[in-house]
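**Q** Handing you a structure now.
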Amino acid sequence: MNLPTAQEVQGLMARYIELVDVGDIEAIVQMYADDATVEDPFGQPPIHGREQIAAFYRQGLGGGKVRACLTGPVRASHNGCGAMPFRVEMVWNGQPCALDVIDVMRFDEHGRIQTMQAYWSEVNLSVREPQ
């Protein structure tokens with residue numbers, strides 16, 4: 001099988017953001033290959049396999065309402081890889097916050113996420129006014 005096309009990568013990554021926005025943890029986890037790795041944020045020890053990835057998303061998304069939206073177009077290559085800028089809005093330590101992130105993903109020949117690296121740190125976190 002071939003790797004996803006650039007257009008398919010764009011669609012897959014946009015779908016990922018949609019699923020994060022609605023908090024569909026099971027559907028997010030199903031987007032990953034069985035042996036996938038997640039580095040979130042990049043530089044932390046990788047999380048390996050769907051079971052650990054599911055626990056990571058349950059911890060991160062299961063505690064409250066999280067919103068996510070793209071803040072620019074998905075950039076995709078012809079080798080099954082892509083990058084996207086997006087914003088996550090959440091409540092952190094009782095304070096409404098926004099986190100600006102860039103995710104880099106590599107997909108396998110089945111269109112599943114093989115690797116995901118999230119680029120962010122505390123310098124990308126901003127306090128929002130309560131709504």
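Even glycines carry a Cβ here, placed using N, Cα and C.
What you see is the original sequence, not a version with the noted changes.
Reproduced below are the annotations present in Swiss-Prot:
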ACT_SITE  Tyr16  active site, proton donor
ACT_SITE  Asp40  active site, proton acceptor
BINDING   Asp103  substrate binding site
MUTAGEN   Tyr16 to Ser  Reduces activity 20-fold
MUTAGEN   Tyr16 to Phe  Reduces activity 2000-fold. Reduces activity 10000-fold; when associated with E-103; N-103 or L-103
MUTAGEN   Tyr32 to Ser  Reduces activity 4-fold
MUTAGEN   Tyr57 to Ser  Reduces activity 100-fold
MUTAGEN   Trp92 to Ala  Slightly reduces activity. Reduces protein stability
MUTAGEN   Asp103 to Ala or Leu  Reduces activity 100-fold. Reduces activity 10000-fold; when associated with F-16
MUTAGEN   Asp103 to Asn  Reduces activity 4-fold. Reduces activity 10000-fold; when associated with F-16
MUTAGEN   Asp103 to Glu  Slightly reduces activity. Reduces activity 10000-fold; when associated with F-16
MUTAGEN   Leu125 to Ala  Slightly reduces activity and reduces protein stability; when associated with A-127
MUTAGEN   Val127 to Ala  Slightly reduces activity and reduces protein stability; when associated with A-125
**Q** Which of the recorded positions listed here (Tyr16, Tyr32, Asp40, Tyr57, Asp103, Val127) have a Cα atom within 10 Å of the Cα of Trp92 (mutagenesis position)?
**A** Val127
**Q** Tell me the Cα distance separating Asp103 (mutagenesis position) from Tyr16 (mutagenesis position), rounded to the nearest angstrom.
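**A** Their Cα atoms are separated by 11 Å.
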**Q** Going by C-alpha distance, which of the mutagenesis positions Tyr57, Asp103, Val127 is nearest to Tyr32 (mutagenesis position)?
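**A** Nearest in space to Tyr32 (mutagenesis position), counting only the mutagenesis positions, is Tyr57.
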**Q** Counting distance between Cα atoms, which of the recorded positions Asp40, Tyr57, Leu125, Val127 is nearest Asp103 (mutagenesis position)?
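**A** That would be Asp40, the closest of Asp40, Tyr57, Leu125, Val127 to Asp103 (mutagenesis position).
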**Q** Counting distance between Cα atoms, which of the mutagenesis positions Tyr57, Leu125, Val127 is nearest Asp40 (active site, proton acceptor)?
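**A** Of all the candidates listed, Tyr57 is nearest in space.
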**Q** Between Tyr57 (mutagenesis position) and Leu125 (mutagenesis position), what is the CA-CA distance rounded to a whole number of Å?
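**A** Per the Cα atoms, Tyr57 (mutagenesis position) and Leu125 (mutagenesis position) stand 19 Å apart.
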**Q** With a 10 Å radius around each C-beta, find which of these mutagenesis positions (Leu125, Val127) has the fewest other C-beta atoms nearby.
**A** Val127
**Q** Using a 10 Å cut-off, grab the number of neighbouring Cβ atoms around the Cβ of Tyr16 (mutagenesis position), all chains included.
**A** 23
